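For reference, the structure discussed in these notes is given below.
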Amino acid sequence: MITVDITVNDEGKVTDVIMDGHADHGEYGHDIVCAGASAVLFGSVNAIIGLTSERPDINYDDNGGHFHIRSVDTNNDEAQLILQTMLVSLQTIEEEYNENIRLNYK
């Protein structure tokens, strides 16, 4: 199962997103849950870097299964909007594939 741990500060701003695990919905290379979640995450990170002044701290495993993004500037409204959009997309995947992906808010 993919777990997505989301840390939100007292102001409701996303500070950390950690995605761990594997969806195990299909064969390696043919897992639509993994592909969807990965596309949402990587697309969002690329949008933050390409469209805003935010430069988040990023840590990931080259072999897959772990990605951590930490917001450096939680007052960057554009980056926060992209992060919130990412979470809505991941929630949509979770609603359909709740045995393969779980979002946890902290």
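Glycine too: its Cβ is placed from the backbone N, Cα and C atoms.
As recorded in Swiss-Prot:
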type: MUTAGEN; residues: Gly21 to Ala; note: No peptidase activity, very poor substrate binding
type: MUTAGEN; residues: His22 to Ala; note: No peptidase activity, reduced substrate binding
type: ACT_SITE; residues: His22; note: active site, proton donor
type: MUTAGEN; residues: Asp31 to Ala; note: No peptidase activity, reduced substrate binding
type: MUTAGEN; residues: Cys34 to Ser; note: No peptidase activity, binds substrate
type: ACT_SITE; residues: Cys34; note: active site, nucleophile
type: MUTAGEN; residues: Ser38 to Ala; note: 2% peptidase activity, reduced substrate binding
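Locations of recorded Swiss-Prot features on the structure.
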{"residue": "Gly21", "record": "mutagenesis position", "contacts (Cβ under 8 Å, 6+ apart)": "Met1, Ile2, Thr3, Gly65"}
{"residue": "His22", "record": "mutagenesis position", "contacts (Cβ under 8 Å, 6+ apart)": "Met1, Ile2, Asp31, Cys34, Gly64, Gly65"}
{"residue": "Ser38", "record": "mutagenesis position", "contacts (Cβ under 8 Å, 6+ apart)": "none"}
Exercise. In terms of DSSP three-state secondary structure, what is the assignment for His22 (mutagenesis position)?
Worked result: coil
Problem set entry | Cβ neighbour count (within 10 Å, all chains shown) around Cys34 (mutagenesis position) | 22
Problem set entry | Other CB atoms within 10 A, centred on Asp31 (mutagenesis position) | 18
